[in-house]
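The Zn(2+) 1 binding site annotation in Swiss-Prot covers Cys21, Cys24, His53, Cys56. Positions annotated as domain 'BRCT' by Swiss-Prot, on the basis of sequence analysis: 385-476. Marked as domain 'WGR' by Swiss-Prot: 541-637. What Swiss-Prot records for 661-778 is domain 'PARP alpha-helical', and it gives sequence analysis as the kind of evidence. Here the residue is the original one, but Swiss-Prot notes a mutagenesis experiment at this spot, Asp387 to Ala: Does not affect mono-ADP-ribosylation by SIRT6. One mutagenesis experiment catalogued in Swiss-Prot, Glu488 to Ala, is accompanied by this note: Does not affect mono-ADP-ribosylation by SIRT6. Here the residue is the original one, but Swiss-Prot notes a mutagenesis experiment at this spot, Glu491 to Ala: Does not affect mono-ADP-ribosylation by SIRT6. One mutagenesis experiment catalogued in Swiss-Prot, Lys520 to Ala, is accompanied by this note: Abolished mono-ADP-ribosylation by SIRT6.
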Amino acid sequence: MAEASERLYRVQYAKSGRASCKKCSESIPKDSLRMAIMVQSPMFDGKVPHWYHFSCFWKVGQSIRHPDVEVDGFSELRWDDQQKVKKTAEAGGVAGKGQDGSGGKAEKTLGDFAAEYAKSNRSMCKGCLEKIEKGQMRLSKKMVDPEKPQLGMIDRWYHPTCFVKKRDELGFRPEYSASQLKGFSLLSAEDKEALKKQLPAIKNEGKRKGDEVDGTDEVAKKKSRKETDKYSKLEKALKAQNELIWNIKDELKKACSTNDLKELLIFNQQQVPSGESAILDRVADGMAFGALLPCKECSGQLVFKSDAYYCTGDVTAWTKCMVKTQNPSRKEWVTPKEFREISYLKKLKVKKQDRIFPPESSAPITVHWPLSVTSAPTAVNSSAPADKPLSNMKILTLGKLSQNKDEAKAVIEKLGGKLTGSANKASLCISIKKEVEKMNKKMEEVKEANIRVVSEDFLQDVSASTKSLQDLLSAHSLSPWGAEVKAEPGEVVAPRGKSAAPSKKSKGCFKEEGVNKSEKRMKLTLKGGAAVDPDSGLEHSAHVLEKGGKVFSATLGLVDIVKGTNSYYKLQLLEDDKESRYWIFRSWGRLGTVIGSNKLEQMPSKEEAVEQFMKLYEEKTGNAWHSKNFTKYPKKFYPLEIDYGQDEEAVKKLTVKPGTKSKLPKPVQELVGMIFDVDSMKKALVEYEIDLQKMPLGKLSRRQIQAAYSILSEVQQPVSQGSSESQILDLSNRFYTLIPHDFGMKKPPLLNNADSVQAKVEMLDNLLDIEVAYSLLRGGSDDSSKDPIDVNYEKLKTDIKVVDRDSEEAEVIRKYVKNTHATTHNAYDLEVIDIFKIEREGESQRYKPFRQLHNRRLLWHGSRTTNFAGILSQGLRIAPPEAPVTGYMFGKGIYFADMVSKSANYCHTSQGDPIGLIMLGEVALGNMYELKHASHISKLPKGKHSVKGLGKTTPDPSASITLEGVEVPLGTGIPSGVNDTALLYNEYIVYDIAQVNLKYLLKLKFNFKTSLW
């Protein structure tokens, strides 16, 4: 596997004669100069070099301006070859006759820039994001698409005027001209002339003598001469140093065997690397400058790489050391007595010196592989303008929508998209629920192409909502299938899927990933203790072996933020259902992408299969299969506790469309169906970038979620104290390994600020509640005589009664909703659909001691619909001890509000999903500890029973009413008189679950005010 590098290019002397040139297909001779483009491998989570002869490299259109910055391995070349690379780069990639050793004439055309007439009207200008019409002249620059780096260098098209505006940014140098564009000769005479005027070669004319003013130019010249002299001296020193190192290498190659060199490294307490050239480099470095002492931070081995010495050790089992220095500590290099017989080593005397480094280039380092330092979910179409969120997308409409086709087309085009009639070309499908349920031929094509289906309301929300496009797609999704929606990159259509591995038939780069069969969501076939991976092709004829109570199936994860890896490895031992036949199946790749592969290997016997399984497991994790206590080792995988249990069928039975057997009132039936909606649970996880392929709903263990909480607790200290990057890296790597995330080709973001920690705390809170809901669905009786709705209702252990709309209590509650809607929460109005009176089993008894406490109020608590199965069955809970206290404004407690809209905001509804649930609970507040700013409370002051966060607005206290000793603050909002507070509205927090008695559950419709029409 290739070594990870942020640089797109690599140069070195060929280590063997086995590699062939990607341009001419001829072999590259050993020790000859070769150059490579680093390309994402389609087979594993890493990059591989595509090697070229030196001259061929420039012919395929590579434009390098600063080889010392852009090319990995440049400084390790011989001095003459460094100059050769520099001069060729300066000449715009023209190697010149005879320069490549083959004597071939180099091409003068710029291979990475092209001009042509658009072959269709499908491409989009990367400058203005407008369509390029068929037959219109267009210019391109070959670049790596950060979302699909496995495609390598692809054309990115521009209108000529847009290209001219971005000339410098695109690397079209001043000395380049239009006539050097590939395809220029095929343009019409008129277009050639126009393009020559737009893209002329710009000559840098020197100043005339008469330009000098008051001697200032003379001062500048003297300064320039000084800098030139200084640079010239440094160049000479670097050249002498380079020649010294290469002289040592050349002599060592003649005088010593590879084993001799290894012995020299071991004697000087240096690690022995793999590969002859690496061993030679390390010995030469030690002889020239001294033996390197271990890293002070981790005791690892320091190694020279281009611009510094980097530590190759590990701070912890999860994270590599980040130490980098140009002045490492050294000791004298010692040659053992037995080696002094070698004449060269006997004569060699090197004066102790420090390694000289070239000055840091002022050229910006272009990072070609996508980086991410934010924890917020990335917009699906991040390149799109704010007013055109559907730019580069093709939309298919199916079924009878509220608008006719022309109206829908107008709206879609207004948002930057295009209407299409083909499922294979579509990025997204807009339809209605009935069409998905009906599953006609056209919808089957949509499913086959793995295109996500969303409701028509999505078009309204996408222009009005502040949520990311991914969140809106999740909220409006109608289909259980669907790859992540991506904008179309010009003419290369390659939406990213979420399959564990590509089809065995797929070879090389993916031309059209969207139609890859393996991209469809995996259907896991459960047999006995685990699910057989469908990529094995044996899901219907074999099962996972279970022996001694242990299931021979393992899902492993490895995250390294520095390298940008987010890898999985799956291992299964499969046994034939009928015969004594055994297979080892393994799959590997990058989470959330089609990058990866798999292997099915038939074994001669059960014993050999078990032995091979255990060998592979130990190779990947460093742990024996039967070891009870797992130890994480550096660069090794970590097992995920994913439960592929036998309860899936029970879930399916209880989520089927309810029949007519239910004796519950219709509103209660609808409420229970809403609470246990599995699709809503999946949508919630997708919003948090959870990878549902590697962590199917309900499959991650509670223990692993709690371990993730503990990591976030550890993160809060280094984040608040500004600790070392290594510590934050370590904790981030551990977190993302425990909770598999889908980041596509982006690097996993560091958990390096309070907001990112807060977002992940919220994610784990929801994961826990979803885990409760799913556990309820899986557990309990399998009584086929009962309606599924009734079975699920019983699991809530809550008496739910519909409140008569005309009753006095319903009137009071509606008034409370109307009066306490805050003026700043003006994006929607709230409409009460149903009011339910609830009584949780055992809660009244638990609350009994607090009934005598003064200051009891009826307050609001809002949450996602997916959390209500957990809330009703287990009550409102305080975050677990493992959760970080900084994830909550006033510490870990249960939060309430007296303004309905403050709590309603936590329902996370949208125009496409406007129904939310909110609760009213009787809360025993007693003596309140009043605060104006965040305070991470872990223990209340003596004599206090709760915290009140003071807001600038409060319900009018004169309008409050009292029902059975409980205050209902249903007055309209008025200024509270508290101005120096961080809160707009009041918050109430209790730290004992027994202080809460849930009374009512409201089903609300959020009537959003913003619309496209």
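Backbone N, Cα and C define each Cβ position, glycine as well.
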Ranking the binding-site residues Cys21, Cys24, Cys56 by other Cβ atoms within 10 Å, which is at the bottom?
Cys24
Taking the center of the Cβ atoms of Cys21, Cys24, His53, Cys56 at the recorded Zn(2+) 1 site, which other residues in this chain have a Cβ no more than 8 Å from that point?
Lys22, Lys23, Ser25, Glu26, Ile28, Tyr52, Ser55, Phe57, Lys59
Within 10 Å of the Cβ of His53 (Zn(2+) 1 binding site), how many other Cβ atoms can you find? Include all protein chains, please.
27
Helix, strand or coil: which one is His53 (Zn(2+) 1 binding site) in, per DSSP?
strand
DSSP-derived helix, strand and coil totals, residue by residue, for the domain 'WGR' (541-637):
16 helix, 44 strand, 37 coil
Taking every residue in the domain 'PARP alpha-helical' (661-778), what is their average pLDDT?
79
DSSP says what for the domain 'PARP alpha-helical' (661-778): how many helix, strand, coil residues?
79 helix, 3 strand, 36 coil
